[in-house]
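Here the structure comes first, spelled out in structure tokens, and everything after it is commentary.
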Amino acid sequence: MSASSLLEQRPKGQGNKVQNGSVHQKDGLNDDDFEPYLSPQARPNNAYTAMSDSYLPSYYSPSIGFSYSLGEAAWSTGGDTAMPYLTSYGQLSNGEPHFLPDAMFGQPGALGSTPFLGQHGFNFFPSGIDFSAWGNNSSQGQSTQSSGYSSNYAYAPSSLGGAMIDGQSAFANETLNKAPGMNTIDQGMAALKLGSTEVASNVPKVVGSAVGSGSITSNIVASNSLPPATIAPPKPASWADIASKPAKQQPKLKTKNGIAGSSLPPPPIKHNMDIGTWDNKGPVAKAPSQALVQNIGQPTQGSPQPVGQQANNSPPVAQASVGQQTQPLPPPPPQPAQLSVQQQAAQPTRWVAPRNRGSGFGHNGVDGNGVGQSQAGSGSTPSEPHPVLEKLRSINNYNPKDFDWNLKHGRVFIIKSYSEDDIHRSIKYNIWCSTEHGNKRLDAAYRSMNGKGPVYLLFSVNGSGHFCGVAEMKSAVDYNTCAGVWSQDKWKGRFDVRWIFVKDVPNSQLRHIRLENNENKPVTNSRDTQEVPLEKAKQVLKIIASYKHTTSIFDDFSHYEKRQEEEESVKKERQGRGK
């Protein structure tokens with residue numbers, strides 16, 4: 001076949017060019033010079049154009065690659081600028097990836113990414129003898145021509161162009177249908193399942209591999225370093241050596257190494273050790289606080305015994321013994337230092353009398369020596385009543401059984417006290433004083449009755465949860481007199497009273513009685529000097545008179561006597577400093 005006949009048969013869209021340079025009539029070349037390049041196999045595939053035109057359709061989607069081997073003859077560009085030579089990416093063979101390399105930057109990857117007729121991808125600069133003039137034999141780690149043709153194929157992270165990752169030499173036991181480094185990953189996953197660092201150390205390392213075996217090994221060691229890290233310092237030779245060691249040594253080593261040896265979180269046994277040794281590692285101040293709570297709880301447990309004695313035995317003996325035992329109360333003692341400390345240490349949500357405290361309220365120790373005095377009093381004077389209380393009992397008939405609660409004429413008021421100290425002194429001196437507004441209301445009620453009926457006062461301490469007694473108003477209010485015996489000096493005026501009932505009646509016994517003159521609220525939810533209608537007052541008086549009480553302020557009478565003496569001594573000291 002002659003060159004002229006071939007040129008005449010070319011399509012019109014193609015120029016009179018052949019690969020690797022222009023050919024014209026004037027060059028004087030013979031027809032035989034084109035025989036190696038013009039074979040009959042090129043006729044069925046006339047879709048590709050000259051290789052120098054890298055941006056023609058053959059750059060993107062030619063049907064097939066070259067039909068001849070590059071090893072037949074050396075190439076020449078004919079003086080043209082060196083351009084990369086590309087072939088098609090057609091069918092996949094031998095499991096190689098299908099992608100389009102970047103043609104304009106001369107990557108040393110494969111010339112044709114898809115092999116033809118079972119051959120591997122051709123390298124642009126293979127190190128064979130046919131291309132010895134094009135490059136160095138030691139370039140890009142390609143030692144022999146066989147290795148260049150058999151194992152040098154590229155893997156690109158993207159489907160079109162981009163930076164390519166050089167193909168690596170396959171392992172001895174690695175087939176061509178696996179990407180380089182897959183066996184390394186498989187062995188690394190096996191090492192993770194086994195949970196041992198020995199398998200990771202046997203993983204083969206490939207220099208420059210895209211998936212570095214060193215990183216896998218380090219990850220395996222890091223993931224498995226948590227349990228073995230604690231055993232690494234002793235390094236036993238066999239399992240028998242490990243079994244011969246004490247069982248409790250390894251948790252201790254784990255705890256120390258987990259804290260100071262590494263940055264990893266401590267093993268779960270670390271928390272178990274903390275739970276077991278919480279009492280030893282706790283703050284030192286916690287032990288005194290627990291001891292204080294236990295000491296405070298002791299008089300609380302001792303108080304129910306006098307309660308039982310009061311119910312079964314004679315009231316004076318029981319009341320005296322309880323009065324010696326329970327001594328704390330909310331009103332401030334005369335000593336400011338003790339007051340500030342004790343009130344901060346024990347502030348209940350609701351005030352309850354010390355005798356009725358039980359274990360639910362920790363209002364002990366308003367008096368600095370309350371706990372010690374209660375224990376000493378219970379052992380030293382269990383049967384000796386206070387002389388003042390004995391005198392009061394002899395004069396007054398408290399808690400009478402023949403009380404006439406069915407009133408025909410009379411008025412009843414609720415009295416709310418700030419503290420039981422004032423209740424104690426009201427019983428002791430048979431006097432009372434209310435607020436300025438309360439005094440006017442009580443005085444008007446007393447004067448309105450004019451002896452036609454009694455004026456009863458139902459006493460209750462704020463926040464106590466019970467009524468502590470009933471007294472009868474015996475005189476009008478004297479606004480010009482100041483008693484000077486109350487826990488606070490702000491009260492002015494005074495009137496005489498006579499105490500009839502001295503007992504603790506819980507609010508639960510009276511809560512069902514509602515007052516129509518106070519928004520239909522329970523009688524237990526009343527303010528100071530709140531008047532109770534006569535019919536409702538009869539119900540209240542009946543319940544209080546018939547209620548079988550177990551506690552009263554008489555149980556703490558000795559305690560309040562001592563508090564009063566302390567307050568009087570403090571007042572005298574203040575008066576002496578003021579002079």
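Please read every residue number as a count from 1 along the shown chain.
Any Cβ shown, glycine's included, is placed from N, Cα and C.
Annotation comment: Swiss-Prot describes 410-544 as domain 'YTH'. According to Swiss-Prot, the mutagenesis experiment R411 to A carries the following note: Slightly decreased binding to RNAs. In Swiss-Prot, the entry for mutagenesis K416 to A states: Decreased binding to RNAs. The structure shown retains the original residue. According to Swiss-Prot, the feature RNA binding site maps to K416, S417, Y418, D422, W432, C433, N462, W486, W491. In Swiss-Prot, the entry for mutagenesis W432 to A states: Reduced binding to N6-methyladenosine (m6A)-containing RNAs. Reduced ability to undergo liquid-liquid phase separation. Reduced binding to C5-methylcytosine (m5C)-containing RNAs. The structure shown retains the original residue. The annotation that Swiss-Prot gives for the mutagenesis experiment R441 to A reads: Slightly decreased binding to RNAs. In Swiss-Prot, a published mutagenesis experiment is listed as W486 to A, annotated Reduced binding to N6-methyladenosine (m6A)-containing RNAs. Reduced ability to undergo liquid-liquid phase separation; when associated with A-432. W491 to A appears in Swiss-Prot as a mutagenesis experiment; the accompanying note says: Reduced binding to N6-methyladenosine (m6A)-containing RNAs. Under the heading of mutagenesis, Swiss-Prot lists R527 to A and annotates it as follows: Decreased binding to RNAs.
Feature annotations (Swiss-Prot) mapped to structure.
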residue	record	Cβ contacts under 8 Å, 6 or more apart
R411	mutagenesis position	A445, S448, M449, G453, V455, Y456, E531, L534, A537
K416	mutagenesis position	S460, V461, N462, S526, R527, D528
W432	mutagenesis position	I415, S426, L457, A471, M473, R494, F495, V497
R441	mutagenesis position	F413, T529, E531
W486	mutagenesis position	D421, D422, R425, C433
W491	mutagenesis position	C433, S434, T435, C482, A483
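Within 8 Å of the Cβ centroid of the RNA site, not counting the listed residues K416, S417, Y418, D422, W432, C433, N462, W486, W491, the chain contributes I415, S419, I423, S426, S434. Under the DSSP three-state reduction, R411 (mutagenesis position) is assigned to strand.
Looking only at the recorded positions Y418, N462, R527, the densest Cβ neighbourhood within 10 Å occurs at Y418. Binding-site extent for RNA: residues K416, S417, Y418, D422, W432, C433, N462, W486, W491, maximum pairwise Cα distance 17 Å (rounded to the nearest whole number).
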